[in-house]
Structures are given as structure tokens and as C-alpha cells.
Amino acid sequence: MAEGRGSRERPDVETQKTELGALMGTTLQRGAQWYLIDSRWFKQWKKYVGFDSWDMYNVGEHNLFPGPIDNSGLFSDPESQTLKEHLIDELDYVLVPAEAWNKLLNWYGCVEGQQPIVRKVVEHGLFVKHCKVEVYLLELKLCENSDPTNVLSCHFSKADTIATIEKEMRKLFNIPAERETRLWNKYMSNTYEQLSKLDNTIQDAGLYQGQVLVIEPQNEDGTWPRQSLQSKSSTAPSRNFTTSSKPSASPYCSVSASLIANGDSTNSSGMHSSGVSRGGSGFSASYNCQEPPSPHIQPGLCGLGNLGNTCFMNSALQCLSNTAPLTEYFLKDEYEAEINRDNPLGMKGEIAEAYAELIKQMWSGRDTHVAPRMFKTQVGRFAPQFSGYQQQDSQELLAFILDGLHEDLNRVKKKPYLEPKDANGRPDAVVAKEAWENHRLRNDSVIVDTFHGLFKSTLVCPECAKVSVTFDPFCYLTLPLPLKKDRIMEVFLVPADPQCRPIQYRVTVPLMGAISDLCEALSKLSGIAAENMVVTDVYNHRFHKIFQMDEGLSHITPRDDIFVYEVCNTSMDGSECITLPVYFREKKSRPSSASSGAVLYGQPLLVSVPKHKLTLESLYQAVCDRISRYIKQPLPDEFLSSPLEPGACNGSRSSYEGDEEEEMDHQEEGKEQLSEVEGSGEDDQGDDHSESAQKVKGQPRHKRLFTFSLVNSCGTADINSLATDGKLLKLNSRSTLAIDWDSETRSLYFDEQESEACEKHLSMSQPQKKKKAAVALRECIELFTTMETLGEHDPWYCPTCKKHQQATKKFDLWSLPKILVVHLKRFSYNRYWRDKLDTVVEFPVRALNMSEFVCDRSARPYVYDLIAVSNHYGAMGVGHYTAYAKNRLNGKWYYFDDSSVSLASEDQIVTKAAYVLFYQRRDDECSSTSSLGSFPGSDGGVKLSSSHQGMGDEEAYNMDTN
């Protein structure tokens with residue numbers, strides 16, 4: 001891809017803004033192509049054209065010119081141009097339709113060597129169609145049947161068909177077009193599934209990240225290499241799938257997909273191959289497995305294979321699997337009589353059936369682990385946000401599963417319309433009973449029986465004191481955590497002393513503080529005055545942003561590389577200094593290009609020069625002094641006859657102090673003159689400058705290491721050149737300079753290793769400030785039930801005042817369910833800041849007494865025991881999910897890490913990773929599910945084994961995150 005084209009093809013900024021603005025609202029259409037652009041380049045373009053009405057400062061000025069499109073910040077490997085993992089839309093990149101991309105490409109070009117990042121729009125959802133751009137393609141492992149060790153990786157869109165894969169594999173393995181082939185999924189060393197429907201898309205086929213596909217060419221005699229293996233694999237005529245060489249009588253293992261096996265398989269999973277029929281569920285209707293469970297496998301201790309960033313799903317499923325009332329409901333096939341296929345809010349019973357089959361497999365006692373591929377496929381059909389292979393939130397998936405199961409199993413076939421009623425002064429008990437009965441008239445399922453409780457919500461108008469009391473059902477409690485007030489930042493301080501390396505510091509600053517707070521904190525550690533600091537965000541060898549002191553720290557994300565420069569506001573003699581950004585560039589010879597033809601490298605500089613001495617010579621010397629630590633000066637015999645000889649500073653259009661500022665409407669015009677040298681002209685700068693020019697004239701000087709260019713703020717486009725006649729340069733605080741090196745000079749005189757070297761301050765090695773002591777779960781509950789005032793953007797409409805009011809609002813708990821799910825709200829974010837609260841929340845493993853938080857004083861005692869925990873390790877958007885769960889059959893705790901299951905002890909469970917807690921209510925009397933459906937809190941629960949004896953030989957487990 002060529003670099004930027006000439007500016008004559010580029011319309012004025014207003015036209016650009018209008019044309020792109022109209023295109024940015026383009027609706028996503030299936031199969032359409034959209035392009036990724038690095039958000040930093042796009043933000044620079046928006047500033048240049050004044051795209052946002054609130055950011056119109058210096059619109060169209062040359063220093064804001066974005067230069068050619070540069071997506072290098074999105075690549076983990078610049079050679080292969082592979083996208084970094086976990087990129088976030090709008091934060092890391094923007095998506096533009098093809099027409100918008102073509103316009104930008106025509107106007108600005110693209111950095112040399114970069115290919116456009118083009119992606120297709122794919123459609124998700126079975127009933128409600130949802131289009132989205134498929135940013136991350138699916139990686140498949142491809143091999144040929146005769147040489148399974150030669151595996152090639154290829155990327156495909158989920159909208160591609162199986163035929164597309166076959167065509168690519170024929171090409172890769174040199175298989176003639178006339179030769180018949182078959183495609184197989186390879187799940188384990190000996191388990192295969194034939195992909196016979198070539199018109200199926202990858203999404204429909206349920207292929208997942210890293211899936212191995214095998215292409216099998218037909219023998220010349222018309223037989224197939226795998227045919228003999230298939231005939232040996234099974235004797236069951238109704239089943240094309242086996243995971244063992246011996247037949248199985250289990251109808252659960254009989255599915256429609258064609259699978260064969262190469263021999264014995266002890267741990268393979270039937271979940272790989274469950275066929276999905278568009279006209280029905282595609283799952284077996286019962287669980288009457290005749291094959292006895294293994295005596296060595298405890299039912300329920302079944303790991304779940306990671307299908308590609310699906311640890312979040314595995315964690316949620318393990319917690320649900322160990323929720324005894326729900327699991328027993330499915331194992332006893334009670335769900336079959338309650339499936340509601342006609343519920344418009346449901347999923348035709350398919351989520352319930354998929355979940356039932358998975359639970360039966362996990363509790364069969366036959367498998368140490370299974371791959372929940374079909375369950376994930378079913379979830380993705382109805383909830384497109386979970387259909388890909390990017391990390392998701394276990395609590396969000398949990399909420400979808402519970403809601404999906406509820407609607408699929410809702411016993412109410414026709415929901416009545418019910419008018420909501422306010423309390424109007426009636427007793428709470430009356431209003432609560434009415435609200436719960438109305439809820440049950442529309443919602444009656446095992447999920448309601450097991451997980452639903454009742455909130456009391458009280459709103460008070462600040463003007464008329466109107467009190468509104470309502471009661472609403474809930475399925476889980478989302479509890480806020482006390483917010484931390486500080487944040488830890490790691491920054492680099494670049495001292496003014498050129499012989500000092502940059503120093504990395506770790507500082508504590510207010511979470512919602514300003515840049516000035518960062519400078520003050522850094523000043524205390526370094527001894528450098530805060531007023532002499534300039535805070536910058538360095539990205540791709542340039543300043544992405546130079547911050548003002550009053551800007552918020554919320555603009556700085558953990559991903560940013562923050563460099564703080566010590567600058568001189570005044571010189572030694574007290575005169576005012578100007579501080580200029582300076583970039584390093586290696587000049588390339590590109591005479592036909594309107595762009596700079598230069599590549600940025602190294603760490604950018606902020607160079608301070610006295611205004612009254614701002615000549616080219618003094619600027620050159622100031623830069624040389626600033627970089628003296630990592631450059632070598634030329635040898636004495638490397639002289640030039642004059643420091644200002646033509647070509648030394650590629651001067652053309654001079655910039656003089658006192659001249660009227662020139663309008664740079666066409667950068668190309670300036671570019672055409674870069675190689676010319678302007679005459680010295682009239683000396684109107686005074687005797688001092690004339691004398692200075694005479695002083696250096698004729699003196700032998702060292703060979704110049706670099707030349708100067710006045711560039712845009714990205715360093716990607718030349719704007720002007722600098723005067724070579726000793727007169728003062730007309731530069732201001734918005735000017736940006738580049739020092740251009742040729743390749744040979746850079747390799748001879750520039751020390752790359754030393755230029756990147758830095759020191760670490762003691763703050764980096766010292767233990768971080770001890771965090772606040774662990775928070776008790778009761779503190780989170782108290783915070784949840786604390787009265788608050790509604791925000792101005794979230795007011796309440798007062799029926800008495802007839803207007804919206806910032807009322808006070810208070811939540812209370814009225815009744816609690818059998819299974820209490822507690823979601824600890826660890827993730828918080830705003831437009832600029834995304835954070836995870838890693839506070840340790842101390843929650844009881846046994847005897848959590850919630851009675852004191854229930855405002856219904858006539859209610860029974862609410863005492864709970866912990867049964868499962870979903871853990872999250874890492875930061876927001878990345879990391880790894882696991883689970884702790886208590887097996888109901890032996891009363892022991894286990895740690896579930898995808899396919900791995902290991903014994904755990906109670907003292908391992910309470911950690912800062914705990915994210916979702918599952919509690920089961922203690923019941924005074926044993927009651928079965930026949931009591932389900934009564935008022936929450938008034939019924940008993942299913943009494944299960946609750947052995948709390950010693951764990952026995954607990955195993956320490958070291959998590960290996962993916």
C-alpha cells in the first residue's frame with residue numbers, strides 16, 4: 001500500500017467532515033466490508049477537520065494534520081500484521097464502512113507496507129437478527145489425512161462456508177480438483193466428525209477457535225482411507241458416532257452427526273457432536289444411560305474443555321451444576337413436562353434441553369471432562385454477544401442462562417396483563433404479597449422457585465415528600481464494593497540533565513485527580529518542581545497527547561505509556577524559554593510522495609531553548625546536548641566547510657520572528673521546495689544575531705548528524721523547513737520538529753540500546769502501599785441498602801408534582817430465595833477509565849445470616865451456606881475464570897479450572913478473585929420440590945448432604961491461566 005497521495009486530491013476540512021459524517025451512520029448489512037482504523041489516528045483526523053463540535057480549536061492547522069493512516073498500534077507483530085488480543089471498539093480502534101475507508105485512503109494514503117484491516121459483517125441470532133463486524137477471525141488448524149503432523153493455521157470468517165475451507169485446503173495440500181474429498185472435525189487423537197454439509201457456514205457448523213480439520217482424499221480405487229477404521233469403530237447401526245471401539249447402549253450418545261473413532265477413548269465427550277435440527281431441539285429426550293458409571297469418577301467432578309476464551313462460561317456452568325435443587329430437577333427429567341415451546345420470550349425449549357444434556361453428561365460419572373460445544377452454539381444462536389471467542393463476563397452469561405431457562409420452562413402458557421399498583425399507604429406485607437402473587441401469575445418456573453426473591457424500593461420526593469413504595473422480584477443481588485480512592489500509576493521521568501537516563505516511578509494518585517496531582521506526587525519522590533514537569537502520552541515514537549495541568553487523570557488508561565519531562569521555563573539568565581516537541585525519524589528516499597517518506601523511531605524529546613536565541617544553530621546544539629548520552633560525535637576529520645551549507649538543514653521557506661504567520665493551505669507546496677536554499681535576505685534581527693551569524697561563519701564544524709523539518713503533530717507529514725541564515729526562527733508552542741537521520745549516520749552514531757535504557761526508582765521495588773483491609777460482605781450489603789439521591793440524568797417522575805425529581809432512593813430486602821446468588825460488582829468504567837476492584841471481600845463459607853437485612857420481621861430465619869464461587873483473575877476485559885464448588889454427594893470442595901478438577905479446602909476459597917457467590921439456604925425441615933411455588937421465604941428447600949467434615953488430603957493447586 002503506497003503512502004499518502006497529494007493534497008490536491010484532498011478536499012477542504014469542512015467537506016471531509018460532511019462526507020465522512022454522512023457515512024459513519026451506515027447501517028451494518030450482512031456480508032458488507034468494514035475497516036478497522038487505529039483510534040489514535042482517527043482522533044487526530046477528527047481534530048484536524050473539527051469533526052466534534054466541542055473540539056474546534058485550531059481546525060485545519062498544519063500541526064494537527066494526521067498524515068497517512070497508521071494502524072501499527074493495533075498489531076502485535078508488525079511483520080505478520082496480526083491484531084493484538086483484547087482490542088476494544090472505540091477505545092483501540094474505530095470501524096468505518098468501505099466507502100469511508102476509500103475516501104480516507106484517497107485523501108491521506110496509508111503507511112508503507114501496511115495492508116488494510118478489512119472485516120465482514122456477520123449475522124447472529126436465530127429469531128432476532130443482530131449484525132456485527134467480525135473483528136477477530138477464527139483460527140483453524142488444517143491438515144491432510146495422510147500426514148496429520150503437518151498442521152497449517154488459517155483464519156476464516158464465521159460467515160465463510162465449509163466449501164470455502166475445503167477449497168483452501170485443496171490449494172494448501174495440492175489436491176486435484178477432480179479428486180473426491182471428505183472433511184472431518186478432529187476433536188481428540190481418535191475422534192472425528194464428518195462435515196458433510198458444504199453450504200453450512202462455520203458458525204452453523206459450530207467450529208471453534210483452534211479446531212483441527214482433516215481433509216481426506218479418496219483412494220484411486222474409490223475407497224476411503226478411513227473406511228476400514230469406520231467399520232471397526234461401532235456396531236450400533238443407528239449411531240455414526242462412537243468414542244470407543246466397544247458399542248454403547250446409551251441413547252444419550254446417539255446423535256445425528258457422523259463421527260468415527262480410531263480406537264479406545266476413555267475421556268472423549270459426546271457433547272462435541274450433538275446435532276441441531278432447525279425443526280426441533282436435536283437432543284435426546286431422556287437420560288436412561290445403561291452404561292454404568294466409572295467407579296473411579298465421582299459424579300459432578302467433570303471438567304469443561306476451553307473452546308477458546310470460554311473459561312467464563314465454564315466457571316458459570318460449574319457453579320450452576322453444583323446448585324443441587326436445579327441439577328436434581330434436570331437429572332430427574334422433571335423439565336420435560338414443563339418445556340414451554342410457545343413462549344415468545346423463550347427459545348423453544350432449546351436452551352433448556354441443551355443445558356439438560358450437558359448436566360447429565362457432567363453427572364454421569366463416566367467422563368472426567370467434556371467439551372460444551374453444542375451448549376455454547378445454542379447460547380450463541382439466541383445471545384449473539386456470546387457467540388464469538390472473545391472473553392466475556394461470567395455473571396452476564398449466568399444472567400442469560402437463568403433467564404433463558406426460566407422462559408423455556410415457564411409453566412404459564414399465557415401471561416395475563418396486570419396493572420402495576422403503588423402502595424398508597426397500605427401495609428408493606430399486603431403490598432409485598434400482592435406483588436409476589438402478580439409476579440407468579442406471569443412467571444412460574446423452577447428458576448423462580450429456586451432463585452427469585454423480592455426487593456422493596458422506596459422513593460421519596462424532595463419537594464412534596466411523596467413516598468412511593470414498590471416491590472420487585474430479583475434473581476441475584478449485585479452488591480457494590482466500597483470504591484478505592486487512589487490508583488497506582490507507573491510513569492517515566494525524563495530529567496533535564498541529558499546524562500541521566502529516564503527513571504521509572506510508581507506513584508499513588510487520587511483516582512479522580514488531575515495531572516497536577518500526578519506531578520505533585522512525582523515531585524515528592526524526585527525532588528523536581530512540579531511546575532517544571534510536562535506530562536505526555538507517548539505512542540508509536542511520538543506524543544499522542546501533551547496534557548495540561550488541569551486535565552483529569554481519568555483520561556489516562558493503564559495501557560498508556562506516560563512520560564513526564566523536566567523542562568526549563570526560564571534560561572540561566574532569566575529569559576523566557578520555548579519548549580518544542582522533537583521526533584526522531586529515519587529519512588527514506590520517496591521523491592514521488594507527498595508524505596514525508598520517513599519512519600519514526602526512538603523516544604521523542606521536549607527541548608527547551610531561550611526564545612531570544614532560537615536560531616537553527618542554537619537549536620541544533622540544544623538537541624545535540626539533549627541526546628549526547630546516546631550519540632557519538634563525528635571524528636575531527638569529518639568537517640563541513642560551513643554549518644549552513646546547502647542540504648545541511650534542508651531549508652527552503654524560512655520562518656522569521658516578526659513575520660506574519662503563513663497559512664499552510666497546501667503542504668505539498670512546501671514539500672516541493674524542501675531541497676531549495678533561500679538567500680540570507682535583509683538582516684532585520686539586530687546586531688546580536690548578525691554577530692552570532694558572523695561568529696559561526698567559516699568555522700570548521702563537525703559533520704551534521706541530522707537535519708530539521710517542521711512537521712505535523714504526528715510526525716508523518718512535513719509542513720515547512722527552517723531558516724539557515726542565522727536569524728531567529730518563527731516557532732511557537734504548537735510547533736513540532738523532526739530530526740531526520742539517514743540510515744548510515746544513524747547506524748554509525750546513534751546508540752539504540754542506550755537510547756532505550758532507563759533506571760528504576762526505589763518505589764518500583766518497594767512493596768506497594770498496603771491496601772485497605774479486607775471488606776466484609778455485610779459492608780457491601782449495607783452499602784447496597786444505603787439511601788442515595790438519584791442523579792440529575794436519572795430522575796424519578798413524581799406523580800404528585802407532575803415532574804421529574806432527584807428523589808432519594810433506598811433498596812431493602814423483603815424476602816430471599818433458596819439459592820442466593822451474590823454478584824460482587826468488581827468492574828467499573830467510564831468513558832476513559834476501566835478498572836477492576838481487587839478488594840478482598842470476606843464472605844462466610846458457612847452460616848451467612850441474612851435475617852438482619854430482611855425488613856419483613858415476620859419472615860423465617862435466613863441462614864445460608866456457600867456452595868460455589870465464580871472467580872476472575874486478571875484485569876477488566878482480560879484474564880481467566882475458574883470456580884470453586886462443593887460436591888453435594890461427598891460434601892468436599894473442588895477447584896474447577898476448565899477441564900481440570902482438583903480437591904480444594906475451605907481456607908482457599910475466600911480470595912480477591914471471588915466474583916459471584918452461590919449460597920444455599922438452610923431449612924429447618926426437609927421438603928421436596930412439591931412445595932415450590934409458594935411465597936418466597938415460606939417454603940422449605942431440598943435437603944441435601946451437607947457434610948462439613950475435614951477435607952482430608954487437600955491438594956494445593958497452582959493455577960495456570962490461559
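Using N, Cα and C of the backbone, Cβ positions are placed for all residues, glycine too.
None of the noted substitutions appears here; every position holds its original residue.
There are 21 other Cβ atoms within 10 Å of the Cβ belonging to H880 (active site, proton acceptor). Per Swiss-Prot, the feature active site, proton acceptor maps to H880; the stated evidence is sequence analysis.
Positions annotated as domain 'DUSP' by Swiss-Prot: 11-122. Averaged across the domain 'DUSP' (11-122), pLDDT in this predicted model comes to 86.
Annotation source Swiss-Prot lists domain 'USP' at 302-922, citing sequence analysis.
Per Swiss-Prot, domain 'Ubiquitin-like 2' is recorded for 483-571, and the stated evidence type is sequence analysis.
Among the mutagenesis results in Swiss-Prot, C461 to Q has the note: Reduces the interaction with RB1. The residue drawn here is the original one. C461 (mutagenesis position) falls outside any helix or strand according to DSSP and counts as coil.
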Quiz item: C-alpha of H880 (active site, proton acceptor) to C-alpha of C461 (mutagenesis position): distance in Å?
Solution: 44
Quiz prompt | Residue counts (helix, strand, coil, in that order) that DSSP gives for the domain 'DUSP' (11-122) | solution = 39 helix, 25 strand, 48 coil
Exercise. Could you list the residues of the same chain, at least six apart in sequence, whose Cβ is under 8 A from the Cβ of C461 (mutagenesis position)?
Key: V467, W796, C798, T800, C801, Q805, A807
